[in-house]
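S.K.: Right, I'll just put the structure down here and ask away after.
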Amino acid sequence: MQEFDLTRRCVAEALGTGLLVAAVVGSGIMADALTADDALALVANTIATGAILVVLVTILGPLSGAHFNPAVSLVFALSGRLTRRDCAAYVIAQVAGAIAGTALAHLMFDLPPLDMSMKVRTGPAQWLSEGVAAFGLVATILAGIRFHREAVPWLVGLYITAAYWFTASTSFANPAVALARSFTNTFSGIRPGDLPGFVIAELLGAVCALALMRWLLQPARPIIRQTSPETAP
């Protein structure tokens, strides 16, 4: 794969994270406007998020790796796949892109660019959900890269689609996305004061996934037969 310079990779990370957040926030606004049924609105939000992830990881993965997520970049840095400098640059790009994505979604629906959320998302169940969501996402990515690299876009999109429904938090699983969603007082928002719990849980879940997958994906050492002097040729 061709190596792209850091500037291009950071632009790809900002663009991908921004479009991801625009899809999450925008589809939430659209769904909330079209139906009073929260379950139906979540279905719409889920489909849009899963679909855009498949597209973004496919088209931008060869450019930057398509992290779009500080937790993923941290894991890649800890595993030696990304330098500390590049990790810091990726995170800055992801956060900037994510906030821009919220503003873009708002402008498309004729709302103020940024509007602090008042939606409460806190408590042990929510934090556990975010830890599980991030754990599963990172495990999916690492195992996907190890065994089926070409399937990673679909694996990520399908995992997040499922995690929207089996986690109480609807699977943010991404500190940059969580921060950006604190700037929208709409269906997908999160109160700024609830961010620390989410971010800490996401980072812990990601690091735990790295620790487990490092061991799990390590093949067993081959058995070397020792030849005795009597049986040696």
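Just so you know, glycine gets a Cβ as well, placed from its N, Cα and C.
None of the listed substitutions appears in this model.
Pulled these from Swiss-Prot:
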MUTAGEN   T49 to F or W  Increases uptake of both methylarsenite and methylarsenate and exhibits higher sensitivity to methylarsenite
MUTAGEN   V177 to I  Decreases methylarsenite transport activity and results in higher resistance to methylarsenite. Slight decrease in methylarsenate transport activity
MUTAGEN   V177 to R  Increases methylarsenite transport activity, leading to lower resistance to methylarsenite. Nearly complete loss of methylarsenate transport activity
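Set these features in their place in the structure for me.
M.R.: Taking the Cβ of T49 (mutagenesis position) as reference, residues of its chain lying under 8 Å away and at least six apart in sequence are, in sequence order, L20, A23, V24, S27, I160, T161, Y164.
Cβ neighbour count for V177 (mutagenesis position) (all protein chains, 10 Å cutoff from its Cβ): 28.
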